[in-house]
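According to Swiss-Prot, the protein has these features:
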type    : residues : note
DOMAIN  : 8-78     : domain 'DED 1'
DOMAIN  : 95-175   : domain 'DED 2'
MUTAGEN : P8 to A  : Complete loss of autophagy inhibition; in association with A-11
MUTAGEN : P11 to A : Complete loss of autophagy inhibition; in association with A-8
Amino acid sequence: MSDSKEVPSLPFLRHLLEELDSHEDSLLLFLCHDAAPGCTTVTQALCSLSQQRKLTLAALVEMLYVLQRMDLLKSRFGLSKEGAEQLLGTSFLTRYRKLMVCVGEELDSSELRALRLFACNLNPSLSTALSESSRFVELVLALENVGLVSPSSVSVLADMLRTLRRLDLCQQLVEYEQQEQARYRYCYAASPSLPVRTLRRGHGASEHEQLCMPVQESSDSPELLRTPVQESSSDSPEQTT
């Protein structure tokens, strides 16, 4: 592969997109959401990122790695899985978006249907935003739009997965949020001129090199949706000084 910081040409991008199906297109659009907001197609998003010079070869490699398209990494970039892993964490992609894609790929259709029902119970307005064909990443975006999920607060999704008995996925989200809170506190502790605060919903995500981190299961989390409105409102900790 040539320079990893090189911005690929538009013809190269078009040929690459021809190799992807509609599901993979939706995942790429989700991965690009923070850096290319407002784009409704993956082509628009990639063109926007190319104009911003954020769409480097390393970013494309990381996207394809998240999609598990090792065949394209080999044929288009001449990279093995191990070679691609050397470039992870060097692009604009956030751990939050990558983790959501990983979680969604582990869910079957019945679990996704249940998650959509849980979401509509939490916020009835989501019934108009979601359909039977809505993918997991589209569910995540809908939850973001109503303030139930953000890069710094994924406890609502974790509770939903706990109800489905998908403790493996639930614990990945719990571990992620704990790490984000610890990172936020560390950044403020290292900056005496800034007030120390607990992490609040809506703050931006930070980048990590890991994709989906294995974690240990925990049994100390509350059950989901006994009182969904109250539980979702308690996810945002009080500001401290």
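Numbering starts at 1 and runs along the chain as displayed.
Each Cβ is built from the backbone N, Cα and C atoms, and glycine gets one as well.
What you see is the original sequence, not a version with the noted changes.
Most other Cβ atoms within 10 A: among the mutagenesis positions P8, P11, that distinction falls to P8. With DSSP classes pooled into helix, strand and coil, the tally for the domain 'DED 2' (95-175) is 57 helix, 2 strand, 22 coil. Secondary structure at P11 (mutagenesis position), as computed by DSSP, is helix.
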